[in-house]
Amino acid sequence: MFSWLKRGGARGQQPEAIRTVTSALKELYRTKLLPLEEHYRFGAFHSPALEDADFDGKPMVLVAGQYSTGKTSFIQYLLEQEVPGSRVGPEPTTDCFVAVMHGDTEGTVPGNALVVDPDKPFRKLNPFGNTFLNRFMCAQLPNQVLESISIIDTPGILSGAKQRVSRGYDFPAVLRWFAERVDLIILLFDAHKLEISDEFSEAIGALRGHEDKIRVVLNKADMVETQQLMRVYGALMWALGKVVGTPEVLRVYIGSFWSQPLLVPDNRRLFELEEQDLFRDIQGLPRHAALRKLNDLVKRARLVRVHAYIISYLKKEMPSVFGKENKKKQLILKLPVIFAKIQLEHHISPGDFPDCQKMQELLMAHDFTKFHSLKPKLLEALDEMLTHDIAKLMPLLRQEELESTEVGVQGGAFEGTHMGPFVERGPDEAMEDGEEGSDDEAEWVVTKDKSKYDEIFYNLAPADGKLSGSKAKTWMVGTKLPNSVLGRIWKLSDVDRDGMLDDEEFALASHLIEAKLEGHGLPANLPRRLVPPSKRRHKGSAE
């Protein structure tokens, strides 16, 4: 099931089919959709024109939620690394949009510099103004997870009108801009503080039309007991039903997404299964990137077609000389009737039309005499794209599915969940770490506590001097650390990759667990000072 976690091929490279589909979509957009957008000023009413970076960029995940629901902690949990410039706390700590992306060195890039970078897909954020750009930044860091995806952290959503006004920019509009371009939207809720404020309701409304991308996470679920959790889950589903305008039920993942011990471990097994489901969704993003781009382009093309019919109809109804302003007001007032007339005349689905009230507001600021009449050739090219050109790309997409078995999100928490005895299915898989050789004479830092760990080791009844994965797992789970963390510890400790722990490897695992419980991080690769003395020659020869 997790075959894409196996390493192979150059990391970060896209399969040929993905590049082929992406380049074909860019060509179709430039030749058949963009001319129609420019002719009918689509960007002035909806989203601005797409650029190459919008097609070539990595899949993006948008993380949104009210303040102190654990958004930044969730991202750091996925990366198993702190994000430069981020703060974590019970108060509203993230006050800006942060694009967490891969970079060779750690650092931050301010928003004004970010929107002029042609290699980044953020150039079209410039119209939101300087107030927003001062609240937008990019955090770059070398992390394996970010080689496959980028993550957008958002400001904590507040309650009360004063906080909404004080932002100084159109927060829902910015969310809508990101929602159109990201591959996945994760809405975080706090199980211990469940509420949906007015601004959060408005923010969820801004995501309308992108419900297929939304995943809901009920975070901090380890803070409540089983019976309370069931009630919180029911209350969340009821609240979501009031603010999400679809009859379908959103997928809700329950868990505690941080690397600290579970406060109430009763539902540990549930949290493990939910985490694996969520991780599978995220891991599949690179494999389905081309399909998502195609889907979004078709969705955009259908909206552009409707927009062209609306604008050309308004142009046709305008008088040539007198009474232009009065006629404009009448047409805007009658816009719902015009929508219905266009729908019947051109056999268009009601779901393809924009929001009528918002369209009326936008039309007030435009001069109808500058609109263009219907241009059949442009619409014929668009129809050809939707009916023939897109259909020709489907075999390439199926080929991409076959070629992308080794492409997926790796590293961070995604790797730790599937290590050693923490693998849900199949035997342990040996994986190369690529550590540098160790010094045989270096002192082992675990030695001073080994007698304490040996007592625990022999109480667990090892067979032939080694603990099986199942026995070791039983003891390790008792520490209440998440499975993803314990999986990383197992990977670091099972130095000889035999799927078992001897006394030295068990002592190393215990040492790493204690370090984690004290708040320290885990190394990406095992430093030479931590390699057990008896394994140093074995490790060096294996490499």
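Numbers here mean position along the shown chain, with the first residue as 1.
Yeah, the Cβs are placed from backbone N, Cα and C, and that goes for glycine too.
Note that this is a predicted model, so its numbers are computed, not measured.
If you look up Swiss-Prot, you'll see GLY65, GLN66, TYR67, SER68, THR69, GLY70, LYS71, THR72, LYS220, TRP258 marked as ATP binding site, on the strength of similarity to another entry. Annotation comment: Swiss-Prot describes 55-286 as domain 'Dynamin-type G', evidence class sequence analysis. What Swiss-Prot lists as domain 'EH' is 449-537, and the listing cites sequence analysis. Look at Swiss-Prot and you will find 481-516 tagged as domain 'EF-hand'. Among the mutagenesis entries in Swiss-Prot is THR72 to Ala, noted as: Incapable of binding membranes and localizing to caveolae. THR94 to Ala appears in Swiss-Prot as a mutagenesis experiment; the accompanying note says: Lowers the level of CAV1; distorded caveolae. In Swiss-Prot, the entry for mutagenesis LYS120 to Asn states: Complete loss of localization to CAV1 positive caveolae. The structure shown retains the original residue. Here the residue is the original one, but Swiss-Prot notes a mutagenesis experiment at this spot, PHE122 to Ala: Complete loss of localization to CAV1 positive caveolae. What Swiss-Prot notes for the published mutagenesis of PHE128 to Ala is this: No effect on caveolae targeting. Among the mutagenesis experiments that Swiss-Prot reports, HIS192 to Asp is described with the note: Distorded caveolae. Record note (Swiss-Prot) on the mutagenesis of LYS193 to Asp: Distorded caveolae.
Take the Cα of PHE128 (mutagenesis position) and measure to each of the recorded positions GLY65, THR69, LYS71, LYS193: the nearest one is GLY65. Cα to Cα, HIS192 (mutagenesis position) and LYS220 (ATP binding site) are separated by 7 Å. Reported as a whole number, the C-alpha separation between LYS193 (mutagenesis position) and THR69 (ATP binding site) equals 8 Å.
THR69 (ATP binding site) is 28 Å away from LYS120 (mutagenesis position) when you measure Cα to Cα. It is LYS71 that, of the recorded positions LYS71, LYS120, HIS192, has its Cβ surrounded by the most other Cβ atoms within 10 Å. The most densely surrounded of the recorded positions THR69, THR72 is THR69 (count of other Cβ atoms within 10 A of its Cβ). A simple way to gauge crowding: the CB of GLY65 (ATP binding site) has 22 other CB atoms within 10 angstroms, across all the protein chains here. Counted within 10 Å of its Cβ, the other Cβ atoms near TYR67 (ATP binding site) come to 22, all protein chains included. Here the recorded positions are LYS193, LYS220, and the one ringed by the most other CB atoms within 10 angstroms is LYS220. When each of the mutagenesis positions PHE122, PHE128 is scored by how many other Cβ atoms sit within 10 Å of its Cβ, PHE128 comes out lowest. When the CA atoms are compared, no recorded positions among the candidates TYR67, THR69, THR72, LYS220 lie within 10 A of PHE122 (mutagenesis position). Farthest C-alpha pair in the ATP-binding residues GLY65, GLN66, TYR67, SER68, THR69, GLY70, LYS71, THR72, LYS220, TRP258: 17 Å apart. THR72 (mutagenesis position) sits 10 Å from GLY65 (ATP binding site), taking the CA atoms of both as reference points.
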